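Pulled from Swiss-Prot, these are the features on record:
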| type | residues | note |
| --- | --- | --- |
| VARIANT | R77 to C | In strain: Nonneuroinvasive mutant HF10 |
| VARIANT | V105 to A | In strain: Nonneuroinvasive mutant HF10 |
| VARIANT | V279 to M | In STRAIN: 17 syn+ |
| VARIANT | D448 to E | In strain: Nonneuroinvasive mutant HF10 |
Amino acid sequence: MGRPAPRGSPDSAPPTKGMTGARTAWWVWCVQVATFVVSAVCVTGLLVLASVFRARFPCFYATASSYAGVNSTAEVRGGVAVPLRLDTQSLVGTYVITAVLLLAVAVYAVVGAVTSRYDRALDAGRRLAAARMAMPHATLIAGNVCSWLLQITVLLLAHRISQLAHLVYVLHFACLVYFAAHFCTRGVLSGTYLRQVHGLMELAPTHHRVVGPARAVLTNALLLGVFLCTADAAVSLNTIAAFNFNFSAPGMLICLTVLFAILVVSLLLVVEGVLCHYVRVLVGPHLGAVAATGIVGLACEHYYTNGYYVVETQWPGAQTGVRVALALVAAFALGMAVLRCTRAYLYHRRHHTKFFMRMRDTRHRAHSALKRVRSSMRGSRDGRHRPAPGSPPGIPEYAEDPYAISYGGQLDRYGDSDGEPIYDEVADDQTDVLYAKIQHPRHLPDDDPIYDTVGGYDPEPAEDPVYSTVRRW
């Protein structure tokens, strides 16, 4: 006799070996989500405690960029330079942003676990497949490792073990890059990814909104944090190199700039070449790259200001080259952002996606609102010139026209006041001509015609005079 099937199964067959494996994988996935949530909460709480008990975290919250005790004379003569460090605000800000993003991804994983059960009759295997679309096992493992490595970095800095802390942070950065890339791709091809996401539109709309639009927004935020961490990663690599090799002060600046440029350019090419096929609209990486460029530039300027004489003595003009290189990195990031937005727009317009339709509707609504605002402003300006209620009407504008005709007994341009338009005097036939002559008689002189006063002129009568039709004056 077999054990009865669990409630909600599509058939009453006993559980097979495949169903048992699916249930085990489902519970393993749930445990991974729980551990990821705990690790994200722990790293966030550690940063909060470090901000409260600053005396217990001296190297983490102290002013790390103080180079006052450095012997500049030895450096000028060719001694080993002091490693370049970030200021406290940049270091702590980067760590806090990373912890907040990890916590947001943990919350997203919990929401994905809840929405994965889009049908009550869903078995463990299908629910596990839906949950993996939110976050696979490898992504959860990478997220756990990122959180714990960041906590170890903070604790090592608190105990002033600087070299080991920088090494652990480099490992944390590498794990964070893998975590963000795997979160974006889920470890599948882009065609498979799109088919799986689009297949949930009709089957599970709520879960589709989680693994579709919400995932795209979170991917942008996570990649922004990754590119923001490139500044700390470059400084950590530069510090490790300074501990193992003899660098001068200009060499320290140049090494940091080269490492940072390599990291940013490489990651931007990966975003444009691989990740853009999964999420078309990606603006977070480029914003993070520009912000990281500012962080590195600020650290270089602070280092150059404190060691001005050393840098200018050993390598004059090195800081100018560093500034130009950082400016080129920022310009490259902005250019890639423009390219990404252009390609995303062309893709959505070519395929007529819902995102493009919504953007077009938003643009039309914005234009309509702008037109309404302009018309209301124009109406308010016209209302200022309108007469107040109860005031006598003003003279119309056409009354000043010299060719205007007034009716109703008013004077026209000829001074007539008979109340009829002037064009009524134009006759159409002989009867109207005669009536017009009687109504408006003309006083003609009774004198002789003008031709009689011309001396010596006596016109001879003709049988058919030419001027017989001309009225005699």
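Glycine is no exception: its Cβ is also placed from the backbone N, Cα and C atoms.
If you look for the noted substitutions, you won't find them, since the model keeps the original residues.
Separating the Cα atoms of V105 (variant position) and V279 (variant position) is a whole-number distance of 17 Å.
V279 (variant position) falls outside any helix or strand according to DSSP and counts as coil. Secondary structure at V105 (variant position), as computed by DSSP, is helix.
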